[in-house]
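What Swiss-Prot says about this protein:
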type: BINDING; residues: Asp40, Gln41, Thr42, Leu43, Val44, Asp45, Gly93, Thr94, Ile95, Gly96, Asn97, Arg198; note: GMP binding site
type: BINDING; residues: Thr284, Ala285, Gly286, Pro287, Ile288, Gly289, Gly357, Asn402; note: ATP binding site
type: MUTAGEN; residues: Arg7 to Ala; note: Mutant is less sensitive to ppGpp inhibition
type: MUTAGEN; residues: Phe321 to Ala; note: Mutant is less sensitive to ppGpp inhibition
type: MUTAGEN; residues: Lys383 to Ala; note: Mutant is insensitive to ppGpp and GDP inhibition. Mutant accumulates abnormally high levels of purine nucleotides following amino-acid starvation, compromising cellular fitness and cell growth
type: MUTAGEN; residues: Ser393 to Ala; note: Mutant is less sensitive to ppGpp inhibition
Amino acid sequence: MKFPGKRKSKHYFPVNARDPLLQQFQPENETSAAWVVGIDQTLVDIEAKVDDEFIERYGLSAGHSLVIEDDVAEALYQELKQKNLITHQFAGGTIGNTMHNYSVLADDRSVLLGVMCSNIEIGSYAYRYLCNTSSRTDLNYLQGVDGPIGRCFTLIGESGERTFAISPGHMNQLRAESIPEDVIAGASALVLTSYLVRCKPGEPMPEATMKAIEYAKKYNVPVVLTLGTKFVIAENPQWWQQFLKDHVSILAMNEDEAEALTGESDPLLASDKALDWVDLVLCTAGPIGLYMAGFTEDEAKRKTQHPLLPGAIAEFNQYEFSRAMRHKDCQNPLRVYSHIAPYMGGPEKIMNTNGAGDGALAALLHDITANSYHRSNVPNSSKHKFTWLTYSSLAQVCKYANRVSYQVLNQHSPRLTRGLPEREDSLEESYWDR
């Protein structure tokens, strides 16, 4: 487990030098592992350059997103392959991206649950999915299906306009019996997306998702929900509010989804409102930066050394140096908030907005899992006087999430190819020392 964020001292966590005082508390075997588990609609993003006639011939609407049938998708895919029009085939899916990015950042195990083609041809989209996923992401629990996984075609027309064609394939065929109880029982978090409970009638995915939530509750594993798009939420915000209240501990969203859910256009007020239902909120707000909101134990609150920020809640970041806790673990819960502007003002040229939020969530998951890992290895540490949810303060998690988002915005793919550099030039040292 690599530890999140930067720390000034070189060894802030006793891993290599075994402290004799720790020996008595630690088993002789390998230090206990920590991991996260996520359920996804297994999806491959296929990008191709086509002419306008191609888009018309398949009955697609230029510049829009349409769901297409499996046979149309197969014909379309075969034609793209024969004519060599495919420019990129990436593993996609919100949770797949998040698990991959978590494994790259933490250099540790994540587990992905979902479906995968039983027969995989070399060079096919399913093969690409496996190739583009970190080797630290455990794919051993995927359920085999007889047919295609999900495919999202991005067809770039002559004018550069993007048209999307989505073929769900068998991606929603995950059955409840394919959810491994022991894997969820030992996890630091269960990560889900709102798309999982919104499927066609008769598809087993929602039932599998609820089964996973049931296991998570049984073993006190925090459930993390990332909101899909504002349209899914806007259909029935009250239903989602109740769903969050009943099942979810950590919520990740962008400012549009936040407004659809809460009716508040200010991301800070929306995050505050969401604390009525969940324990911790991560809200990315594009060029404004990102917000976090959570609870801490009043007795253990820590004042910020950063300038106090104005906002809809005055001086809202006053206690941003506090670590987050779940509401039920607090004796006297206090709401705490933090905000950070985009790292280095954001990239000069944004290559890709798809996945910046998944990157930020992966950073938060890394911090939460590092906390579980530290607690199981150094249980009597003063860092665990209270039952904290995060290893670092809200302000520090914001910095880390922000840095990872920047990395994703700066590249073509939503998946990181390597972890963050140990030391950086540029503004780095002054940035982390702030």
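Cβ from N, Cα, C; glycine included.
Substituted residues are absent from this model; it holds the original ones throughout.
Same-chain residues at least 6 positions away in sequence with a Cβ under 8 Å from that of Gly286 (ATP binding site) are, in sequence order, Asn254, Glu255.
Each of the binding-site residues Gly93, Pro287 was scored by the number of other CB atoms within 10 Å of its CB, and the largest score is that of Gly93. Set side by side, the binding-site residues Gly289, Gly357 differ in how many other CB atoms lie within 10 angstroms of their CB, and the most is found at Gly357. Take the recorded positions Thr42, Asn97, Ser393: by the count of other Cβ atoms within 10 Å of each Cβ, the lowest one is Ser393. When the C-alpha distances from Val44 (GMP binding site) to the recorded positions Thr284, Ile288, Gly357, Ser393 are tabulated, the minimum falls on Gly357. Same-chain residues that are not part of Thr284, Ala285, Gly286, Pro287, Ile288, Gly289, Gly357, Asn402 yet have a Cβ within 8 Å of the Cβ center of the ATP site turn out to be Asn254, Glu255, Pro267, Leu290, Pro342, Ser405. In the three-state DSSP classification, Gly357 (ATP binding site) falls within a helix.
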